[in-house]
Every structure is written in C-alpha cells, then in structure tokens.
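Asker: What Swiss-Prot records for 230-400 is domain 'PCI'. One mutagenesis experiment named in Swiss-Prot is G222 to R, and its note says In fus6-T236; abolishes the interaction with CSN2 and CSN4. Recorded in Swiss-Prot as a mutagenesis result, F350 to A carries the remark: Abolishes the interaction with CSN7. What Swiss-Prot says about the mutagenesis result for M358 to Q is this: No effect on the interaction with CSN7. Swiss-Prot lists L373 to D among its mutagenesis entries, and the accompanying note reads: Abolishes the interaction with CSN7. According to Swiss-Prot, the experimentally introduced change I377 to D is described as follows: No effect on the interaction with CSN7. One mutagenesis experiment named in Swiss-Prot is R385 to D, and its note says No effect on the interaction with CSN7. Looking at Swiss-Prot, the entry for mutagenesis of D387 to L says: Strongly reduced interaction with CSN7.
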Amino acid sequence: MERDEEASGPMMEMCTNGGEETSNRRPIISGEPLDIEAYAALYKGRTKIMRLLFIANHCGGNHALQFDALRMAYDEIKKGENTQLFREVVNKIGNRLGEKYGMDLAWCEAVDRRAEQKKVKLENELSSYRTNLIKESIRMGYNDFGDFYYACGMLGDAFKNYIRTRDYCTTTKHIIHMCMNAILVSIEMGQFTHVTSYVNKAEQNPETLEPMVNAKLRCASGLAHLELKKYKLAARKFLDVNPELGNSYNEVIAPQDIATYGGLCALASFDRSELKQKVIDNINFRNFLELVPDVRELINDFYSSRYASCLEYLASLKSNLLLDIHLHDHVDTLYDQIRKKALIQYTLPFVSVDLSRMADAFKTSVSGLEKELEALITDNQIQARIDSHNKILYARHADQRNATFQKVLQMGNEFDRDVRAMLLRANLLKHEYHARSARKL
C-alpha cells in the first residue's frame, strides 16, 4: 500500500468541524514582517504544521523566523500521532533550539505502541462488522481507519479507506461526508484533480447541501483551480464563498486566505467591469476583504487608476505571499498579469503618453518601460507605437469620426434602396400591372 508519511495533525473530524475559534482575527497578510504566531493561530491540525514547515524551508536567511516556525511545528506535532514527521523535524532542528526541542524517543515509542494497539482494535471491529454485513457499521469502520491513518501521516492509506466507505453509503449525507474527507486528504497530498472530482461529486445534489458545506466546497474548488493556474475560475469560486464560513474550515484555509487568493486572482484575470461588479460591489466578499486591508486597498487603487499606490501594496505584500504554501508558486505569474493589465489600462484613455511620467507612475526606468510596452504591442494587447527618440507612446485609436461617416453613408444607401423598392411596388399595384407567364400551347 502506498504511504505518505510527511505530516499529521491531531485526530479531527474531517467533514463537519465547526471551527472552535470564533474570534475575528486581524490581518496577518500585510506589508509588515510575518507575525508567525498570529499566522499559525489561523489554522489547526495538519495544515498548521505543514504551513509552519513550509515557512521554515522558504524563509531564506531569516534564522529567527525559521527557528520560531520549527519550534511551533515541534510543539504542534507532539499533540498528534505522527512520529515519522516528528523525527524529520528534530533532524531539521539539529540541536539548534536546546534540549527541550531534541529527540524524545520515549514519546515516539509510546505513540507508536498506542497506534499499533489502536490499529489491531480497528481491524477486529471492522472484521466483525463485515461478518455481520451491517453496511452502516462497515462504513464507520472504514472511516475510522481513514481517521487513524490520517493522524499517523499515512495519507495514501487514509485516502483509500475513505474511498472504501463509498460502497456503504446509504444517504446523500454519507456521500458528502465521504467526499469532504477525500477532498481534505487530496489537498494535503497535492492531488488537485482528485479535489475537483470529489467536489463535483458532492455538488451533484446541490439542493441537499448545507450552506456551510457548500462554502467549504467552493474553497476547495478555488484551491484546485488556483493550483492548476486557472485564475479566473479560482477567483469566481473564492468570491462566492459565504462569509458565514468564518474559521470553520481552518483545517484547510483561513478567511484571510480567501480574501488574498480571491482578490489577487480577480485582479489578474477580471476586466474592469467584472472587477467592479464581482469584487468591489460584492457585499459578501467585502467581509473577507475587511480582514486583509492591504489587499482591499490595492484592489481599490487598481480600479481607481492609482497604480503607484497599487504597486507599492503589491511589493510590500510579496515577501509574505511567497511564504504561503498554496500561493508561492503563483505570485510572480499573478503579479506579472496584474502589472500588464495596469499598463494597458493606463494607456487606454490617451492619444499620447509621456513615457517619463508613465515610468514614474510604475516605479521603473524609461528603458524598462519601453521593453514592457514593446512586448504588449507585439502581442497586440496595446494598439500603439513608440517614439523612442522623444520617449512618447502614440495610440493607434480607430478613426471614430470616419467610421461614423461610413456607417451613416451605408445606412443612407440601404434606406434609399428600400424606399425605391417600395415606390416601385406601389406603382405596380396602382396600375394593376400583373406579370403573367405565357400559356403553353
């Protein structure tokens, strides 16, 4: 059997966790240095550990941040049952945090012993259920095995056992529970095609979905589209999440993440009217944006053509976004698309643009700006030409006046033709002129 022993969080209910923390946390994603304690408090279980380890592995030369992340990951792992990941973290720490954060063989042996005893107990129970052919008991037995393997960090085995419950589901609620478990493990394994598949399966009966479950499915679908670089689809999913979700899906995603992922994907993929209608005027999504003021302000600045301010917000956010386990691979692509859209939007209203002033607005050199504009012109995204000597961009707007004259002349000719045809018909009827075909002899 395949095993993934990377990580584990505490045993948890994977489908219907209600989110015990109801406090409205303040923004973590901002231009300030990452407050790792506040950031980690947004999550629970395995994703909390994996996010901390991701930060420890990607924080560059910031040893203080790395040590804090490793220390918190160590403490969190010891609340669970994943001894393999514990050993890996201890090796990563390498005696740099003192004896308190060293190898605890007694703990590992005790946890492994309890895990083996629990596994034997679950096997005996499942064998009994299968002998008695009680479908509901068999379903719960496989589900318990899935929970067990998930807690031990064996994600492949957890996934297989959750999927085995499918043959013993007797209600729509059971099927949704199975799908939510499969989605959770698939996200942790990075198998986002599986995520999409089980989201679609859970949504087959939308009238039976509870609002909270529906919100979780939209989050999972948004993450899948994000990982597959389908940014517009990802934005739509995140924008449709009900704000009542709150912290109830923090074994996967925090409300601040929904605002950040949804906002950046929308900026990169929506046109101006969509941005206004689906983001800025979206009352539900506004609740998420309030948790991340920097993202809210950069969206408003972009829409209001305050590009210098927008780009400053983006620059200040970048270092923290690169430490995000889901977003880090997409930051450069999203930023590039947002910048291109800003350049295009800046040039649209003008017949000519002073490249020096435009370069100041975009915090770049004139030569660098020229190269960016050349690429956009070559891709036919901007209809313009560059006067490199005088450093001016001249727009090639269509001649609206000439086009209007041509359209009027065409309409006039068509009207004249129709009137002449009607007059001819009226005269023929007036003089009772009827063309008859010649009779055959």
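For all residues, glycine too, the Cβ spot is worked out from N, Cα and C.
Describe the structural context of these features.
Answerer: Sequence-distant contacts of G222 (mutagenesis position), defined as residues of its own chain at least six apart whose C-beta falls under 8 angstroms from its C-beta, comprise A234, A235, K237, F238, V241, I258, Y261, G262. In the three-state DSSP scheme, G222 (mutagenesis position) is classed as helix.
The number of other CB atoms found within 10 A of the CB of F350 (mutagenesis position), across every protein chain shown, is 14. The secondary structure of F350 (mutagenesis position), as reduced to three states from DSSP, is coil rather than helix or strand.
According to DSSP, M358 (mutagenesis position) sits within a helical segment.
Under the DSSP three-state reduction, L373 (mutagenesis position) is assigned to helix. In sequence order, L343, T347, L355, I382, A384, I386, L393 are the residues near L373 (mutagenesis position), counting only same-chain partners six or more apart with C-beta under 8 A.
Here the Cβ of R385 (mutagenesis position) has 13 other Cβ atoms within 10 Å, regardless of which shown protein chain they belong to. Under the DSSP three-state reduction, R385 (mutagenesis position) is assigned to strand.
The Cβ of D387 (mutagenesis position) has L393, Y394 as same-chain neighbours under 8 Å, each 6 or more residues away in sequence.
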Asker: Restricting to the mutagenesis positions F350, M358, R385, which ones have a CA within 10 Å of the CA of I377 (mutagenesis position)?
Answerer: R385
Asker: Near M358 (mutagenesis position), how many other Cβ atoms are within 10 Å of its Cβ?
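Answerer: Other Cβ atoms found within 10 Å: 21.
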Asker: Report, as a single number, how many Cβ atoms besides its own are within 10 Å of the Cβ of I377 (mutagenesis position).
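Answerer: I get 16 for this one.
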Asker: Could you measure between R385 (mutagenesis position) and F350 (mutagenesis position) for me? Cα positions, answer in whole angstrom.
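Answerer: Approximately 13 Å lies between the Cα of R385 (mutagenesis position) and that of F350 (mutagenesis position).
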